[in-house]
Amino acid sequence: MFRSNLEGSGAAAVGVANPPSLAQSGKIFQLQDNFSAFHARGGLNILGLQDMYLDTSGANSSATLSPPITPVTPDPSTSAQSTHFPFLADSAATANSLLMQRQYHYHLLLQQQQQLAMAQHQLALAASAAAASASHQQTDEIARSLKIFAQVTTGAAENAAGSMQDVMQEFATNGYASDDLGRMSYGSAPPQVQMPPQQQHQQQQGLHLPLGRNPAQLQTNGGNLMPIPLATHWLNNYREHLNNVWRNMSYIPAAPNTMGLQAQTAATVSTNLGVGMGLGLPVQGEQLRGASNSSNNNNNNNKVYKRYNSKAKEISRHCVFCENNNEPEAVINSHSVRDNFNRVLCPKLRTYVCPICGASGDSAHTIKYCPKKPIITMEDAIKAESFRLAKSSYYKQQMKV
């Protein structure tokens with residue numbers, strides 16, 4: 001139809017150039033009416049075959065040139081407000097939400113890392129503080145132990161008497177008592193009652209006085225008092241001697257004749273001690289040794305060993321070890337080899353160290369009496385017996401000369 005109209009318009013144009021005849025004038029008029037109707041309907045003006053344009057400003061045009069509205073084509077009023085790509089808009093919103101979530105998780109991770117670093121720093125500070133406190137405590141313990149050791153070894157001014165106490169006790173009981181310090185533990189003594197300084201000073205002054213003296217006589221007889229260190233040594237020796245006497249008396253067997261022996265021993269000790277105490281002098285070591293040896297000798301007399309068909313064996317009252325080593329008579333008779341508790345008393349034997357088991361001190365012994373010695377054959381026994389006989393004969397010859 002559009003083609004036919006164009007052909008008609010072309011014919012009309014030809015007719016205008018070449019005036020048609022009257023026979024064709026009716027057709028031309030009819031053709032012009034068709035073009036006017038078309039122009040009124042669509043607003044299309046044809047000026048020529050080469051130039052074609054759309055006239056949308058015609059006054060007679062009641063329609064607007066716009067694309068047809070289809071279900072696929074969006075509404076122009078709404079398309080201007082929204083994007084042309086709804087799927088891309090949804091993906092952009094999703095991307096923004098994902099980006100926000102990523103940023104939130106990143107900041108949360110940074111915060112957790114900062115908290116972890118702070119906790120590690122606090123733990124390191126606590127560990128360093130604990131190590132420093134432990135080192136300070138160890139240093140304090142070492143310093144305290146060194147201080148105590150220095151006080152014990154060197155002896156401070158206030159503990160000067162205590163440092164000499166051990167020396168005096170060792171000198172007084174050397175060779176006559178064992179080195180067991182547990183028997184003279186003074187820690188079990190009852191605690192002293194707290195007194196005013198004045199009464200305590202008077203009591204100390206009264207302790208330094210001889211027996212039978214009154215502390216009120218200090219002002220009149222101040223020149224006859226004992227020095228404080230000397231009185232302290234005397235008190236310590238007296239206490240040690242009382243411990244020895246009480247221990248020896250407590251282990252005496254219950255026999256009818258032991259009461260007289262105990263009374264005799266107590267009388268001897270009291271007379272010997274009364275000399276020193278009456279004069280205000282410290283007890284001599286000889287008096288202590290005499291009292292302890294008398295009790296030891298009495299205990300040895302009460303012991304009767306029944307061996308070899310109940311034959312009584314005499315207990316030696318001298319040191320056999322010193323006798324075998326050709327010591328002087330005074331040394332031999334001054335002590336015995338062992339005490340009532342089977343502890344070594346001989347000072348020379350106490351210093352001997354057994355080459356087999358390494359025993360010394362209270363359990364010191366020679367190789368002959370070593371419990372860990374190897375089995376001796378008959379040849380070894382014969383050699384030892386011959387050596388013993390030769391040695392005894394040699395000593396006898398020396399004694400005769």
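Here, residue 1 is simply the first one shown, and the rest follow in order.
Cβ atoms are placed via backbone N, Cα and C, with glycine included.
None of the substitutions listed is reflected here, since the structure keeps the original residues.
All protein chains included, C322 (mutagenesis position) registers 23 other Cβ atoms within 10 Å of its own Cβ. Look at Swiss-Prot and you will find C319, C322, H335, C346 tagged as Zn(2+) 1 binding site.
The Zn(2+) 2 binding site annotation in Swiss-Prot covers C354, C357, H365, C370. Cβ neighbour count for C370 (Zn(2+) 2 binding site) (all protein chains, 10 Å cutoff from its Cβ): 14.
What Swiss-Prot says about the mutagenesis result for C319 to Y is this: Strong defects in abdomen and oogenesis. Reduces binding of zinc. Complete loss of zinc-binding and loss of function; when associated with Y-354. Its Cβ taken as reference, C319 (mutagenesis position) is surrounded by 24 other Cβ atoms within 10 Å in the chains shown.
Under its mutagenesis annotations, Swiss-Prot gives C322 to S the following note: Strong defects in abdomen and oogenesis. DSSP classifies C322 (mutagenesis position) as helix under the three-state reduction.
For the recorded site, H335 (mutagenesis position), the DSSP three-state label reads coil. In Swiss-Prot, the entry for mutagenesis H335 to Y states: Strong defects in abdomen and oogenesis. The structure shown retains the original residue.
DSSP classifies C354 (mutagenesis position) as coil under the three-state reduction. Experimental mutagenesis at this site is recorded by Swiss-Prot as C354 to Y, annotated: Strong defects in abdomen and oogenesis. Reduces binding of zinc. Complete loss of zinc-binding and loss of function; when associated with Y-319.
In this chain, no residue six or more apart from T377 (mutagenesis position) has a CB-CB distance below 8 Å. The DSSP secondary structure for T377 (mutagenesis position) is coil. Looking at Swiss-Prot, you'll find the mutagenesis T377 to I noted as follows: Strong defects in oogenesis. Weak defects in abdomen.
Swiss-Prot documents M378 to K as a published mutagenesis change and attaches the note Strong defects in abdomen. With a 10 A radius on its CB, M378 (mutagenesis position) counts 7 other CB atoms from all the protein chains.
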Candidates C346, C354, C357: member of the recorded positions with the richest Cβ shell (10 Å): C346
Rounded Cα-Cα span from C370 (Zn(2+) 2 binding site) to M378 (mutagenesis position), Å: 18
Cβ-centroid neighbours of Zn(2+) 2 site C354, C357, H365, C370, 8 Å, sequence order: P355, I356, G358, A359, A364, T366, I367, Y369, P371, K372, K373
Structural state of H365 (Zn(2+) 2 binding site), classified by DSSP into three states: coil
Entry from the recorded positions list H335, H365 having the most other CB atoms no farther than 10 A: H335
Cα-to-Cα gap, C354 (mutagenesis position) vs C370 (Zn(2+) 2 binding site), nearest whole Å: 8
